[in-house]
Amino acid sequence: MFPGSVIRKLSHSEEVFAQYEVFTSMTIQLRGVIDVDALSDAFDALLETHPVLASHLEQSSDGGWNLVADDLLHSGICVIDGTAATNGSPSGNAELRLDQSVSLLHLQLILREGGAELTLYLHHCMADGHHGAVLVDELFSRYTDAVTTGDPGPITPQPTPLSMEAVLAQRGIRKQGLSGAERFMSVMYAYEIPATETPAVLAHPGLPQAVPVTRLWLSKQQTSDLMAFGREHRLSLNAVVAAAILLTEWQLRNTPHVPIPYVYPVDLRFVLAPPVAPTEATNLLGAASYLAEIGPNTDIVDLASDIVATLRADLANGVIQQSGLHFGTAFEGTPPGLPPLVFCTDATSFPTMRTPPGLEIEDIKGQFYCSISVPLDLYSCAVYAGQLIIEHHGHIAEPGKSLEAIRSLLCTVPSEYGWIME
């Protein structure tokens, strides 16, 4: 086999995802009839529009990673007939192998009675959540056009997305002296942290494993009430959810005197000038930090307001914009001496995806796949079709415990504050 052409070298911020072979996936439950040929045409059009998605990764002689073009066509959709299931399992191999040395993008369709399950797997070095959501939306839009008109739409090949480092350099943003993590130094080794049992996680190089995930959905009414509550108190949904997660973690940890370090990504597309299109960059994220000092009388509105105030201050002084330039390519979890970190993504608002007549989206689920021996523990949030989704990813002893407590808090807060739907 002859080596392919190198498209470009992965940047520092992208290499961490290559080192741990990190893929993200979005699984969509569909009800109705699926036109497999039209979906195949839509997927081909997506790849022609974003040709870099058909590439793969190769390690370079200096230990880094290269993005390499393939001479062969992408393998296309993997279709599994789940209607011939035995013992509840679809016929064929439903476990798609994820191999970054072969492909960075996969699409799997499992046909079921009355519908299907569609999963798009995307290597994290090529796309963050915002970028990935736009690709899924484009796939469904092209599929709808292919079904209704016979044509998946115009194709204009897009350039290879830029790394975070390249985008920041274009805008004159350079590494400063502070990363934002300095606010955690005051609690480093300042408390006696109770020992917790760490689950063993076996890494299998070349075979990324699914990270367990549990999740909750709020109803449209519950989500609407929560958003109205936030507007009343001039708070974003992200801030209210973050405060609820931190209050829940404080309660479950049973260490009331120990502050909680909180870290969350900030989509810099909304911050930089000129703005950046969703698929113009790979992982265009800054890291925001907050030290939650919670007590028995801590109020969710006060906590959320302080999170927002801290974020605004860090954006104003430029810390968040350059924060990603400070971090290495090794993931080691919470640093020694620091209380366990809480990490949560911002609530991405997914567009209401187009579907042809007779096909409906019933459910959406995200998942991570990676080869890493450090146990993961993180929250992710999204809003789809007016409903808030919170997922808890990781190797956690009681995965549903925190989510149920978060649900209870988020659903009771509007009424406890006397907010009533008119």
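Cβ coordinates come from backbone N, Cα and C, glycine included.
None of the substitutions listed is reflected here, since the structure keeps the original residues.
DSSP assigns His124 (mutagenesis position) to coil in the three-state reduction, outside any helix or strand. The active site, proton acceptor feature in Swiss-Prot is assigned to His124.
Residues near His123 (mutagenesis position) in space but far in sequence (CB under 8 A, at least 6 apart, same chain), listed by position: Phe17, Val22, Phe23, Leu57, Gln100, Leu104, Leu105. Here Swiss-Prot describes His123 to Ala as a published mutagenesis experiment; the accompanying note says: About 2-fold decrease in activity.
According to Swiss-Prot, the mutagenesis experiment His124 to Ala carries the annotation: 76-fold decrease in activity.
Secondary structure at Tyr143 (mutagenesis position), taken from DSSP and collapsed to helix, strand or coil, is helix. Cβ contacts within 10 Å of Tyr143 (mutagenesis position), excluding its own Cβ and spanning all protein chains shown: 28. Quoting Swiss-Prot on the mutagenesis of Tyr143 to Phe: Less than 1.9-fold decrease in activity.
Classification of Arg234 (mutagenesis position) by DSSP places it in coil, neither helical nor stranded. Residues within less than 8 Å, Cβ to Cβ, of Arg234 (mutagenesis position) and separated from it by at least 6 positions along the same chain comprise none. For the mutagenesis of Arg234 to Glu, Swiss-Prot gives this note: 4-fold decrease in affinity for acylated mas protein. No change in catalytic activity. The structure shown keeps the original residue.
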> Counting only residues 6+ apart in the same chain, whose Cβ is under 8 Å from the Cβ of His124 (mutagenesis position)?
Replying inline: Phe17, Val22, Phe23, Thr24, Asn283
